[in-house]
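To start, the structure under review is shown below, and the notes come after it.
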Amino acid sequence: MSQPSTANGGFPSVVVTAVTATTSISPDIESTWKGLLAGESGIHALEDEFVTKWDLAVKIGGHLKDPVDSHMGRLDMRRMSYVQRMGKLLGGQLWESAGSPEVDPDRFAVVVGTGLGGAERIVESYDLMNAGGPRKVSPLAVQMIMPNGAAAVIGLQLGARAGVMTPVSACSSGSEAIAHAWRQIVMGDADVAVCGGVEGPIEALPIAAFSMMRAMSTRNDEPERASRPFDKDRDGFVFGEAGALMLIETEEHAKARGAKPLARLLGAGITSDAFHMVAPAADGVRAGRAMTRSLELAGLSPADIDHVNAHGTATPIGDAAEANAIRVAGCDQAAVYAPKSALGHSIGAVGALESVLTVLTLRDGVIPPTLNYETPDPEIDLDVVAGEPRYGDYRYAVNNSFGFGGHNVALAFGRY
């Protein structure tokens with residue numbers, strides 16, 4: 001008995017029909033895409049007061065070009081955490097981009113991942129209680145703190161009743177959300193799903209914590225040149241704020257409502273390392289297995305893959321492990337792009353953002369240049385796209401996302 005796959009009709013055909021994102025380059029995805037193709041960077045010197053207050057070792061990052069809160073009313077600010085406000089903003093934008101379709105709410109799901117959720121409200125609530133006692137804690141504190149809050153806000157906003165879910169798997173959360181949304185659809189539990197990831201803003205505590213792990217770049221004098229995925233001289237990642245969502249649905253559902261698909265979502269692979277809390281397994285075996293599984297479910301072979309959108313954080317061990325994973329999966333012939341070189345790392349949102357970029361590569365037949373890839377690492381044998389955009393006949397692509405805790409997620413996409 002053969003493995004069921006999208007290619008052999010074992011799973012229904014799933015398509016991507018709308019995308020949206022906000023980034024440190026632009027508040028909309030199409031302008032972000034143009035900026036990436038032009039070699040722009042969203043990473044700059046941070047001017048936040050907390051940088052000098054705490055004399056942080058890392059003084060660079062990428063704030064959103066257009067702050068989420070500039071679109072929020074007074075009640076939104078009081079009743080929702082930051083990621084919930086981002087979810088509301090992006091959910092509305094995505095639905096408008098999709099043409100505000102009429103869908104059956106009982107066949108409509110929402111899956112949105114995050115790394116920390118509304119964690120800032122924990123600190124705020126503690127400070128209020130410390131200053132004035134328990135009665136100063138807002139009755140809305142729980143709903144603002146809960147990690148599933150952003151997905152719940154979108155589900156309420158759009159009326160989704162086929163399930164609202166929130167993967168919390170560190171840096172793979174956004175991609176895992178898309179994977180679970182795909183599963184909801186191919187298992188017959190939904191026809192359409194909003195999926196993606198959101199994350200909080202750059203703050204002092206996360207910078208301090210990741211810096212103490214020696215995971216972040218300290219090239220403070222060269223912000224735009226700091227994030228150097230796969231480069232021999234890479235020294236860590238840089239934070240870059242973002243949020244991203246996509247609308248996926250069965251091809252049959254999309255055609256029935258007259259939607260124009262952007263790409264196909266063909267398969268999703270999820271594995272774990274069982275190796276270390278924060279370090280990837282250097283051999284890349286289980287990460288590579290996630291890639292292989294996504295191809296199996298898609299009905300593709302490694303030779304079919306023209307492009308890999310890499311997790312590429314620019315940490316010395318992470319990039320080397322990913323290169324091994326790509327080799328293990330047999331996809332080392334593919335053209336590789338590392339978006340974090342330009343956009344930085346948005347933790348729970350980044351997998352969704354990079355999935356959206358993968359869709360745009362397949363739509364437009366072009367891969368943006370990986371910034372700051374100047375000195376190839378002799379230990380990494382990959383075809384990294386750098387210097388200028390690379391145009392080509394890209395049919396199939398894989399997006400990789402790997403998270404602390406040993407989480408590995410790979411998504412297989414196809415040109416429509």
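Cβ atoms here come from the backbone N, Cα and C positions, even for glycine.
For all the noted positions, this structure keeps the original residue and models no substitution.
ASP66 (mutagenesis position) is surrounded by 13 other CB atoms, counting those within 10 A of its CB over all protein chains shown. A mutagenesis experiment is reported in Swiss-Prot for this position, ASP66 to Asn, and the note states: Increases resistance to isoniazid.
Where Swiss-Prot documents CYS171 to Gln as a mutagenesis experiment, the accompanying text is: Mimics structural changes caused by acyl-enzyme formation. DSSP assigns CYS171 (mutagenesis position) to a helix in the three-state reduction. Non-local neighbourhood of CYS171 (mutagenesis position): GLY115, HIS311, THR313, HIS345, ILE347, GLY348, VAL350, GLY351, SER401, PHE402, GLY403, PHE404, HIS407, each in the same chain, at least six residues away, with C-beta under 8 Å from its C-beta.
Here the residue is the original one, while Swiss-Prot reports the published mutagenesis CYS171 to Ala with the comment Loss of activity with hexadecanoyl-CoA.
If you look up Swiss-Prot, you'll see CYS171 (among others) marked as active site, for beta-ketoacyl synthase activity.
For the recorded site, GLY269 (mutagenesis position), the DSSP three-state label reads strand. Around GLY269 (mutagenesis position), the C-beta neighbours below 8 angstroms that are at least 6 residues distant in the chain are ALA179, ARG289, ALA290, MET291, THR292, ARG293, SER294, LEU295, GLU296, LEU297, ASN408, VAL409, ALA410, LEU411, ALA412. For the mutagenesis result GLY269 to Ser, the note given in Swiss-Prot is Increases resistance to isoniazid.
According to Swiss-Prot, the experimentally introduced change HIS311 to Ala is described as follows: Loss of activity with hexadecanoyl-CoA.
HIS311 (mutagenesis position) falls outside any helix or strand according to DSSP and counts as coil. Just so you know, the Cβ of HIS311 (mutagenesis position) picks up 31 other Cβ atoms within 10 Å once every protein chain is counted. Positions annotated as active site, for beta-ketoacyl synthase activity by Swiss-Prot, on the basis of sequence analysis: HIS311 (among others).
As annotated by Swiss-Prot, substrate binding site applies to HIS311, HIS345. The DSSP secondary structure for HIS345 (substrate binding site) is strand.
Annotation for GLY312 (mutagenesis position): same-chain Cβ neighbours under 8 Å, separated by at least 6 residues, are PRO229, PHE230, GLY318, ASP319, GLU322, VAL336, ALA338, PRO339, LYS340, SER341, THR370. One mutagenesis experiment catalogued in Swiss-Prot, GLY312 to Ser, is accompanied by this note: Increases resistance to isoniazid.
Under the three-state DSSP scheme, LYS340 (mutagenesis position) falls in the helix class. Mutagenesis annotation in Swiss-Prot: LYS340 to Ala, described as Loss of activity with hexadecanoyl-CoA; the structure shown retains the original residue.
The 10 Å shell around the Cβ of HIS345 (substrate binding site) contains 28 further Cβ atoms across the protein chains shown. If you look up Swiss-Prot, you'll see HIS345 (among others) marked as active site, for beta-ketoacyl synthase activity, on the strength of sequence analysis.
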